[in-house]
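Trainee: One structure, pasted below without further comment.
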Amino acid sequence: MCTVVDPRIVRRYLLRRQLGQGAYGIVWKAVDRRTGEVVAIKKIFDAFRDKTDAQRTFREITLLQEFGDHPNIISLLDVIRAENDRDIYLVFEFMDTDLNAVIRKGGLLQDVHVRSIFYQLLRATRFLHSGHVVHRDQKPSNVLLDANCTVKLCDFGLARSLGDLPEGPEDQAVTEYVATRWYRAPEVLLSSHRYTLGVDMWSLGCILGEMLRGRPLFPGTSTLHQLELILETIPPPSEEDLLALGSGCRASVLHQLGSRPRQTLDALLPPDTSPEALDLLRRLLVFAPDKRLSATQALQHPYVQRFHCPSDEWAREADVRPRAHEGVQLSVPEYRSRVYQMILECGGSSGTSREKGPEGVSPSQAHLHKPRADPQLPSRTPVQGPRPRPQSSPGHDPAEHESPRAAKNVPRQNSAPLLQTALLGNGERPPGAKEAPPLTLSLVKPSGRGAAPSLTSQAAAQVANQALIRGDWNRGGGVRVASVQQVPPRLPPEARPGRRMFSTSALQGAQGGARALLGGYSQAYGTVCHSALGHLPLLEGHHV
């Protein structure tokens, strides 16, 4: 019953396929019937179930309205109220895959990919931190990617603003939250009485290490085991570092240190890891939060120097002030009414995603320090839009290929060119250097060295690619509120797939690549017909 889609959603969007489902929601790939834009629709089940869920829904919507204009942060295009007054629909720009799927696939990320992905993550994190907002849940599955290696940070349900907290560190209490254990900072694991922006920098270090290693750096099976893996790898904390955490945490850390055997970070990484990557990792994975590199400092590190361009690294000049004080938890009806009020305000401003200030300037832009409207390379670098999807690709849909809105939202198509050339630290190309080809991320694992791939391996790669790539996408901008009154013209009915067309990727390992591609063998598969026998060469003395 939870998966029933409201009629207003069906009238506005053509649902293509389900991308994922969990205990709290479901995500579909869909096409806007009016514009042809490919989007991702997230339905949050019972979004206002209790105070915690209501607060998380409220935070995600408000913070995405504040930061969604950044080229490396996912854009919230629409917020739609469900008819049952419990669920809520969030419409996002569509991305092909996520970093977790790419890492699990193995062999797809080259050194230049790792550097560019991490640079874009640092750009997004710097923008958040400049508004004094901490994400608190940065992990590979929350880093979305496309084939142009463009990064979009998503899932702001656990993010919070530190601007409304008292200035005294003793008053910045840590609220309990459920984040993925493998990327939690030591102070979070130790239930320290305060936290800082350094929580995100630790998570970024874990993400970088996982991209370099191909698997998680600290895959703890419990909070205690997680802490043990960390403390036996990073340099031991000083007495001053332990005192800063509080007396309750100090005894726990000292007990865990003990006489356990130690290892170094370089022992966990491949032998060909660059010295710059190892140095950056060591500066991020530091026990004391105030001794870790900040996002601004990390952007100046030699590891990402080729992409570093200060004019393209946005920062806010003022803290983000949430619509509800972080230290005060509202009631469920109050959170619900505030979210619905935001939807009404968006609908009254011709589809814009932000409230307008006294001079028509949105709050997210009122204190934004960015030299240009859209971050891009110097004018000598050609700007290229998203690559067109081949007509022969599996699952190609003409409705997804062209987007009337795409031509109107040029500033949203600006992050891919950041990766199309090697730059000096000042954002200029080295003297005499030629323009580098566009950086793309092949989402299919390459086959053996120099050997021509067999038909079976080609089929297996194609099916695996279907499971990894979500499809083409077009960028958009601004939150819109769907109108229930307008009924768009009907599209021609889709061909209904047969039962054999489902779950081919999941059964590929058991049935083979060729069968997975065909969706199952027919009775004629693997047999030789009479006409084929007639063309076989006959040996001498055996003519009929």
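Using the three backbone atoms N, Cα and C, a Cβ is placed for every residue, glycine included.
What Swiss-Prot records for 13-304 is domain 'Protein kinase', and it gives sequence analysis as the kind of evidence. Taken from Swiss-Prot, the feature ATP binding site covers Leu19, Gly20, Gln21, Gly22, Ala23, Tyr24, Gly25, Ile26, Val27, Lys42, and the record attributes it to sequence analysis. According to Swiss-Prot, the mutagenesis experiment Lys42 to Arg carries this note: Loss of autophosphorylation and activity. Does not increase dopamine transporter activity. Impairs kinase activity. Does not rescue cilium assembly in MAPK15-depleted cells. Per Swiss-Prot, mutagenesis Arg59 to Gln is noted as: Does not increase dopamine transporter activity. Impairs kinase activity. Look at Swiss-Prot and you will find Asp137 tagged as active site, proton acceptor. Here the residue is the original one, but Swiss-Prot notes a mutagenesis experiment at this spot, Asp155 to Ala: Unable to induce the formation of autophagosomal structures. Is able to bind to MAP1LC3B and to colocalize with this protein to autophagosomal structures. Does not induce phosphorylation by methyl methanesulfonate. Loas of phosphorylation. Dominant negative mutant. Not phosphorylated at Thr-175 and Tyr-177. One mutagenesis experiment catalogued in Swiss-Prot, Thr175 to Ala, is accompanied by this note: Loss of autophosphorylation and activity. Still heavily phosphorylated at Tyr-177. Does not rescues inhibition of O-glycosylation in MAPK15-depleted cells; when associated with F-177. While the structure shown retains the original residue, Swiss-Prot records the mutagenesis experiment Tyr177 to Ala with this note: Loss of autophosphorylation and activity. Heavily phosphorylated at Thr-175. Experimental mutagenesis at this site is recorded by Swiss-Prot as Gln300 to Ala, annotated: Impairs interaction with PCNA. Associates with chromatin. Quoted from Swiss-Prot for the published mutagenesis Pro390 to Ala: Impairs chromatin binding; when associated with A-398. Increases kinase activity; when associated with A-398. Listed in Swiss-Prot as a mutagenesis experiment, Pro398 to Ala is described as follows: Impairs chromatin binding; when associated with A-390. Increases kinase activity; when associated with A-390.
On this model, are these features tucked inside or out on the surface, and what's nearby?
Mentor: Across the residues of the domain 'Protein kinase' (13-304), the predicted structure has a mean pLDDT of 89.
DSSP assigns Ala23 (ATP binding site) to coil in the three-state reduction, placing it in neither a helix nor a strand.
Annotation for Lys42 (mutagenesis position): same-chain Cβ neighbours under 8 Å, separated by at least 6 residues, are Gly25, Ile26, Val27, Tyr89, Leu90, Val91, Phe92. The secondary structure of Lys42 (mutagenesis position), as reduced to three states from DSSP, is extended strand.
According to its DSSP assignment, Arg59 (mutagenesis position) is helical.
Asp137 (active site, proton acceptor) falls outside any helix or strand according to DSSP and counts as coil. Asp137 (active site, proton acceptor): 22 other CB atoms within 10 A of its CB, across all protein chains.
Here the Cβ of Asp155 (mutagenesis position) has 18 other Cβ atoms within 10 Å, regardless of which shown protein chain they belong to. In the three-state DSSP scheme, Asp155 (mutagenesis position) is classed as coil.
Following the DSSP three-state reduction, the secondary structure of Gln300 (mutagenesis position) is coil.
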Trainee: Just to be sure I understand: of Leu19, Gln21, Ala23, Asp155, which recorded positions have a C-alpha no more than 10 angstroms from the C-alpha of Asp137 (active site, proton acceptor)?
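Mentor: Within 10 Å of Asp137 (active site, proton acceptor): Asp155.
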Trainee: Spatially, and counting Cα to Cα, which of the mutagenesis positions is closest to Ala23 (ATP binding site)? Options: Arg59, Asp155, Gln300.
Mentor: Asp155
Trainee: List the Cα distance (Å, whole number) between Asp155 (mutagenesis position) and Arg59 (mutagenesis position).
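Mentor: Distance (Cα to Cα, whole Å): 10 Å.
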Trainee: What is the set of residues, excluding Leu19, Gly20, Gln21, Gly22, Ala23, Tyr24, Gly25, Ile26, Val27, Lys42, whose C-beta falls within 8 angstroms of the centroid of the C-beta atoms at the ATP site?
Mentor: Lys43
Trainee: Please report the distance from the Cα of Arg59 (mutagenesis position) to the Cα of Leu19 (ATP binding site), rounded to the nearest angstrom.
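Mentor: That comes out at 24 Å between the alpha carbons.
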